[in-house]
Amino acid sequence: MNYLVNYCKISFYFLMSISLSLFLISLKFLLMDLVYFIEWEILSLQSMSIVMTFLFDWMSLMFMSFVLLISSLVIFYSNQYMEEDYNINRFILLVLMFVMSMMMLIISPNLISILLGWDGLGLVSYCLVIYFQNVKSYNAGMLTALSNRIGDVALLLAIAWMLNYGSWNYIFYLDMMKNNIEMMIIGGLVMLAAMTKSAQIPFSSWLPAAMAAPTPVSALVHSSTLVTAGVYLLIRFNDVLMNWWMAQFLLLVSGLTMFMAGLGANFEFDLKKIIALSTLSQLGLMMSILSMGFYKLAFFHLLTHALFKALLFMCAGSIIHNMKNSQDIRMMGSLSMSMPLTCSCFNVANLALCGMPFLAGFYSKDLILEMVMLSYVNVFSFFLFFFSTGLTVCYSFRLVYYSMTGDFNSSSLHPLNDSGWTMLFSICFLTVMAVIGGSMLSWLMFLNPAMICLPLEMKLLTLFVCIVGGLMGYLISDVKLFFTNKALYFYNFTNFVGSMWFMPVISTLGVINYPLKLGLYSYKSFDQGWSEFFGGQMVYFQLKNYSLYLQEFQSNSLKIYLLSYMLWFIILLMLVVLVN
């Protein structure tokens, strides 16, 4: 076991040191406005050369530093969380492969090398989702892999289309993509790929299903790697989104995703799925502000969200670990008494998610909402932004109400306490980052902050929405023994909203089961029904009837001759009468 512990610690120290180094280098690149474009010639054969390209700027270096920071803390956290697992060695290697794939995607200005990282993420995520080998995990892994395959196909088509232009380095063609109609096809395909990876409507169903993976994987995947890959790719292709119809389409889809995830989380009782739906809501927020042209704001929220979302998952993992793998929040309650440190960190992460002033989420989320108020958006988009913000606060307060207040609803013989120092170290480190990360990044990234001049009512609108959302979260979860749950009064609505607008059913049964049933009905109606009746069997029966009819003629020859003689005699008689 000591060998495995050291294995985790070596990975932790190695990744943490690289993360700090990259962060300092990214600050230098940011302040001096440096960009390094590196070409590495892998193979040169006569007139042919294979060249690998890397793009290092402040954005890629800073994102890599955050990915490595969270990865190192997740691996250190896994040292205790997965201590009873025999295959922890394999688990750490899979996580490292996952991080390597993400690195490849971040520093690539070339669609081919992006596809390597993109496919690497898809493949390793499948291996991690099915890590706990049971039927539910296999189904979730298959749904994750097949949903992401659509994006892979879109990227392959974009690569094929770029053959028309002589290079796969998309970064040279971004200006061309804004005006050239044929290059807009590449932008559309990349947008489709990003929508599948970042789980936008109609590809949202795989993200909550991926919660079948171990909790440390969820902390890594849903904070800074897999789901943010699509957002990061669109940040790189942000010039393409200046095309008005693509931007309008993305704004509508991402706004609806944000709204759908916020509503769904208010009717969910699985702890990890609630946090997964909050990730989906924040991804919709990033995509929508990106479609409005504020790519730096989207990147800023991407980084701050990575900090508090990883913290949320780690605290949830600690709670699940102590609850003996129970994830139902109705079984929890009064956890703040038995796990005070974990619950304190959990509440800090929740408040950062809600946009509580001076925490990490406030600096990015409040800025995004103020820029929305300054921009020219219609009432529907405005409603989606602010209503979704209220829903975020609503499900966060509901989650705290169910899990941390009231009475303990599980076995009374179940001792609970804070986890060991290994898990608590990662949790406390990220708590500090969730408190100071937003202000630190805002001072570093926006050297000349924009002047935002708004009336007092609009300035206070965000705070008002958060307060109303918190009150609603308390009221809808206030359930007593003599007071039924209000959701039961609207069962059909609850069923529709709680199942993510039936998207998991449509994505699985809708793609496989219903077409198969349609084929079965067609087979019975046409192949075994009308076509068989009018086709093969009908021809056989008709020929058989004609044959029998003709045989009747042959067997009754005397009668037929007499009948024909009489007919012809009558006809001749009539002709004679007519002539005379």
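Any Cβ shown, glycine's included, is placed from N, Cα and C.
Heads up, this one's the original sequence, none of the swaps are in it.
For the naturally occurring variant Met32 to Thr, Swiss-Prot gives the following note: In strain: GMMK6. Within 10 Å of the C-beta of Met32 (variant position) there are 8 other C-beta atoms, taking all protein chains into account. Met32 (variant position) falls within a helix when secondary structure is assigned with DSSP.
Variant annotation in Swiss-Prot: Leu116 to Ser, described as In strain: Muheza; the structure shown retains the original residue. The Cβ neighbour count for Leu116 (variant position), using a 10 Å radius and every protein chain shown, is 15.
Sequence-distant neighbours of Ile181 (variant position): no residue of the same chain at least 6 apart has a C-beta under 8 Å from its C-beta. Record note (Swiss-Prot) on the natural variant Ile181 to Val: In haplotype 25.
For the recorded site, Asp239 (variant position), the DSSP three-state label reads coil. Within 10 Å of the Cβ of Asp239 (variant position) there are 17 other Cβ atoms, across all protein chains. As a natural variant entry, Asp239 to Asn appears in Swiss-Prot alongside the note: In haplotype 39.
DSSP assigns Val377 (variant position) to coil in the three-state reduction, placing it in neither a helix nor a strand. As a natural variant entry, Val377 to Met appears in Swiss-Prot alongside the note: In haplotype 24.
The Cβ neighbour count for Val377 (variant position), using a 10 Å radius over every protein chain in view, is 17. Asp239 (variant position) and Leu116 (variant position) are 23 Å apart (CA-CA, integer value).
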